[in-house]
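Now, the feature entries from Swiss-Prot:
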type: BINDING; residues: Gly117, Thr118, Gly119, Thr120, Gly121, Asp140, Trp168, Asn183; note: S-adenosyl-L-methionine binding site
type: BINDING; residues: Asn183, Pro184, Pro185, Tyr186; note: substrate binding site
type: MUTAGEN; residues: Arg36 to Ala; note: 17% of wild-type RF1 methylation activity
type: MUTAGEN; residues: Leu40 to Ala; note: 60% of wild-type RF1 methylation activity
type: MUTAGEN; residues: Ala41 to Arg; note: 7% of wild-type RF1 methylation activity. Strongly reduced affinity for S-adenosyl-L-methionine
type: MUTAGEN; residues: Phe42 to Ala; note: 40% of wild-type RF1 methylation activity
type: MUTAGEN; residues: Glu44 to Arg; note: 33% of wild-type RF1 methylation activity
type: MUTAGEN; residues: Glu44 to Ala; note: 62% of wild-type RF1 methylation activity
type: MUTAGEN; residues: Asn183 to Ala; note: Less than 2% of wild-type RF1 methylation activity
Amino acid sequence: MEYQHWLREAISQLQASESPRRDAEILLEHVTGRGRTFILAFGETQLTDEQCQQLDALLTRRRDGEPIAHLTGVREFWSLPLFVSPATLIPRPDTECLVEQALARLPEQPCRILDLGTGTGAIALALASERPDCEIIAVDRMPDAVSLAQRNAQHLAIKNIHILQSDWFSALAGQQFAMIVSNPPYIDEQDPHLQQGDVRFEPLTALVAADSGMADIVHIIEQSRNALVSGGFLLLEHGWQQGEAVRQAFILAGYHDVETCRDYGDNERVTLGRYYQ
């Protein structure tokens, strides 16, 4: 079967996807090892029998809703290719907004940055790649996530990052940071979106929090006060309807200069503040 023939068939079978053509192209790129430009320019290239079998198996899994990133084992974030697994969240484009806001507020001089609940290491590795002069500490309470983030750091040859197993601040007693960032669990366990799309295949522990999704956010806001240098920043990603509640939590905890930034879809996505000791 030719590349172009397989693409046509795959696109027709993936109409339930938000991006059937791109999904099909990614699977074809993954199995053949060819780039998109080659595939489109040489569409008459023949697939081997083995490639056809691999593609059919992947197509079935994608048709059943399994995330593309789980099928290929890789997701790009901040132009960094990251290994992913069902043990962690798949990095989302909107989380790059958190990285942008963090970079804009880091001091010019070298400093220490903490990423709580690092998962794949996406946020921490993006910051480390942009600020090689800074020391980044990334923590996660799940051993599989810690191993995956360490694998990503090693694969990308990023040296200015230390990845530890820690339940939020439990392994960080006495340490202080100029900035703390986190994309914590923030979805209400009753949210119907948990039964839709990619999140069905992701760990609930990385998605769901008590108190209508606010429990971990409030915990981080309160505990970060002891871990920030005076004037240090805390930046948190949250749900698009949680902006007001998160701002109030920052203010109640005594943070200053509290503001919420919008994501690429113009939704409130990242709230930040400064804490003065």
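The backbone N, Cα and C atoms fix where each Cβ goes, glycine too.
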Ten-angstrom check, please: count other Cβ atoms within 10 Å of the Cβ of Asn183 (mutagenesis position), all chains counted.
25
Work out how many Å separate Gly119 (S-adenosyl-L-methionine binding site) and Asn183 (mutagenesis position) at their Cα atoms, rounded off.
9
Within 10 Å of the Cβ of Arg36 (mutagenesis position), how many other Cβ atoms can you find? Include all protein chains, please.
12
Would you mind pulling the DSSP three-state label for Glu44 (mutagenesis position)?
coil
Just checking: which of Arg36, Leu40, Thr120 have a Cα that is within 10 Å of the Cα of Pro184 (substrate binding site), counting only these recorded positions?
none
Taking 10 A as the limit, how many CB atoms besides its own sit near the CB of Glu44 (mutagenesis position)?
8
Which one is closest to Ala41 (mutagenesis position) in space, judged by CA to CA distance, out of the binding-site residues Gly117, Thr118, Gly121, Asp140, Trp168?
Gly121
Integer Cα-Cα distance in angstrom, Pro185 (substrate binding site) to Gly121 (S-adenosyl-L-methionine binding site):
15
Applying a 10 Å Cβ distance cut-off over all chains shown, what neighbour count does Pro185 (substrate binding site) have?
20
Whole-number Å distance between the CA of Leu40 (mutagenesis position) and the CA of Trp168 (S-adenosyl-L-methionine binding site)?
46
Of Thr118, Thr120, the binding-site residues given in the record, which has the fewest other CB atoms within 10 A of its CB?
Thr120
Of all the recorded positions given, Phe42, Trp168, which has the fewest Cβ neighbours within 10 Å once its own Cβ is left out?
Phe42
